[in-house]
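To start, the structure under review is shown below, and the notes come after it.
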Amino acid sequence: MSVALASEYQLVQNAQLPQRWSQSARKSLAILEATARKEATAQMEAAGGSFCGQFPVDPAFKVLSLEYSAPNPDIARAIRRVDSVPNPPLPSHVVAIQSTAVDADLSLAMGVSLTPGRHTSYLVDARALQQSNSAAVAARKADGDKWGPACDEMFRGCRCVTGQEVVFYTAVKEPAGEVEGGEGSLFKPSFDGPAFRPSWGELSGKATGVVACVLQVPIGKETDIICAEYDNLVSKGQFATVDRFGGDHTVNMTGNALIQNDGKAISKGYAVAHRARVTSNVYGKANDVSLQRLAETVWSVVEKRLSFMPAYRDLVITEQGKPFMLGATATNIISLTENQGVMLHLDTDDGVWTIILWFHRHSGIIAGGEFVLPSLGISFQPLDFTIVVFAANTIVHGTRPLQTTGKIIRWGSSHFLRFKDVNALAQLGAAYGVDELDAKQRDQLEEVDAANSKDGVGAARRVASCMAAERKAAIEAQKAACVRGVVMNPCTGRMPSLLFWQVWRKPPALAVRANAVAGKKRAAADVDFCGA
């Protein structure tokens, strides 16, 4: 078992996207990007800023508060910047990719399709990223369970990218394997020396992977479906509530989590996600369809822009795990918060890619509430419909506390893979039958509740304890039979930190020919990530 599992995991670790790069595709995309950048620059100059949503966002300013207006009952739109300060620069380990040719190469190779002329691509020094990640973990420990001076200091140094579409890449010498170390130490060192100006020559033989991507989704049919399904699930009591970080953070949870009627979840704190489904007054096929439709619509919005997501799903989710996903996604849990901040943290028990989205209801002003990725040196205020897709098990992240004026509500929702639950559910499904599992778990909850009503808490606990022992035995038996829902590292019991590496063996031939013709200045602009 261990040899087979290790081999399977190694294949996942070394996974690469199908090659989409070609000279003609690269040239066409580079020309499109160059033209779109000129048009976007002209529009930005005319508007006094980058026009995203309902108002121009000036990149010279860090947005601290925004006003939202709700002309219709669906989504409130951000209409103006209320408060701001000068925007700090990016940290030295994060550099913008100025060359449209290099941007095209990375987009094609990594499966990233952002709006031409409306996005910025960055390359992040892996060694400094690891160090910054560790510093963010230390700041969190210094402040405890509430935002304090250490975390605020990190936020003040972050550059605001509100209203922008951005993608971050990093590079490592060896795509397989993980660094031993403390929290956040998941990257291998890559570039040496104080000057970080990576070029194609320096990337040759190294592996590049996507770390994070921020998307600005236009309001339309898909966002209408998403918001309608959230409304349906909230209004019918589909979500249950759990407190985190000492009760300072309240989260509404739903999805496919392992039943724990003894109160101890396989994924600590997420028993409520399953309880919400099996105790809901509208539990059943219709409600499950609503939950599936929500997850699949969000997934479709993302995979149109990040084509590596379906490949990620197909690699890590086994046949035994598929029945416990929310539709054709790699999501089994959905959380929802209302006007909430959350401390900086890592989600080490989650799958590789987490999707977080925001939308707003009613009118008013929000001060604070920025989403912060300190190791990437960025923060942003969510606008009309902002989505971030990132390696939440690798990159420290959090949301600053916020204050509101008026009736404005900022809904923030996370779609993620809690892989311990998927494994446990797959093993229980193999033991009892996938189709019978929901009914069995619902019956167990009812039996515990009946024991409590008839004979008191002590009797209920004894019944629950027997059920927990039965489940544990079934899980262990199926684990021994090699049943698993997700491919994980057999040594650490966790998922890989990053997936889909593109190893650059040589500079693209087209770039080499263009450089030879254009001269040194043109060569520097076309080959060097940082420009001339």
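The count begins at 1 with the first shown residue.
Every residue gets a Cβ built from N, Cα and C, even glycine.
In this structure, His397 (L-ascorbate binding site) is part of a beta strand by DSSP. Within the same chain, residues at least six positions away from His397 (L-ascorbate binding site) with a Cβ under 8 Å of its Cβ are Leu344, His345, Leu346, Phe371, Val372, Leu373, Phe390. Swiss-Prot lists Ser335, Leu336, Thr337, His397, Gly398, Thr399 with the feature L-ascorbate binding site, giving experimental evidence as the kind of evidence.
The Fe cation binding site feature in Swiss-Prot is assigned to His345, Asp347, His397; the stated evidence is experimental evidence. Asp347 (mutagenesis position) falls outside any helix or strand according to DSSP and counts as coil.
For Ala330 to Val, Swiss-Prot lists a mutagenesis experiment annotated as follows: Abolished dioxygenase activity. In sequence order, Trp299, Met309, Tyr312, Arg313, Val316, Ile317, Gly351, Trp353, Leu417 make up the list of same-chain residues 6 or more apart from Ala330 (mutagenesis position) whose Cβ falls under 8 Å from its Cβ.
In Swiss-Prot, the entry for mutagenesis His345 to Ala states: Abolished dioxygenase activity. The structure shown retains the original residue.
Here Swiss-Prot notes a mutagenesis experiment, Asp347 to Ala, with the remark: Abolished dioxygenase activity. The Cβ of Asp347 (mutagenesis position) lies under 8 Å from the Cβ of Thr354, Ala392, Asn393, Phe416, each of these being in the same chain and 6 or more residues away along the sequence.
Its Cβ taken as reference, Gly398 (L-ascorbate binding site) is surrounded by 24 other Cβ atoms within 10 Å in the chains shown.
Other C-beta atoms found within 10 angstroms of the C-beta of Ser335 (L-ascorbate binding site) number 20, with every protein chain shown included. Each of the binding-site residues Thr337, Thr399 was scored by other CB atoms within 10 A of its CB, and the lowest score goes to Thr337. Taking the centroid of the Cβ atoms of His345, Asp347, His397 as the Fe cation site, the other same-chain residues with Cβ within 8 Å of it are Val342, Leu344, Leu346, Ala392, Ile395, Val396, Gly398.
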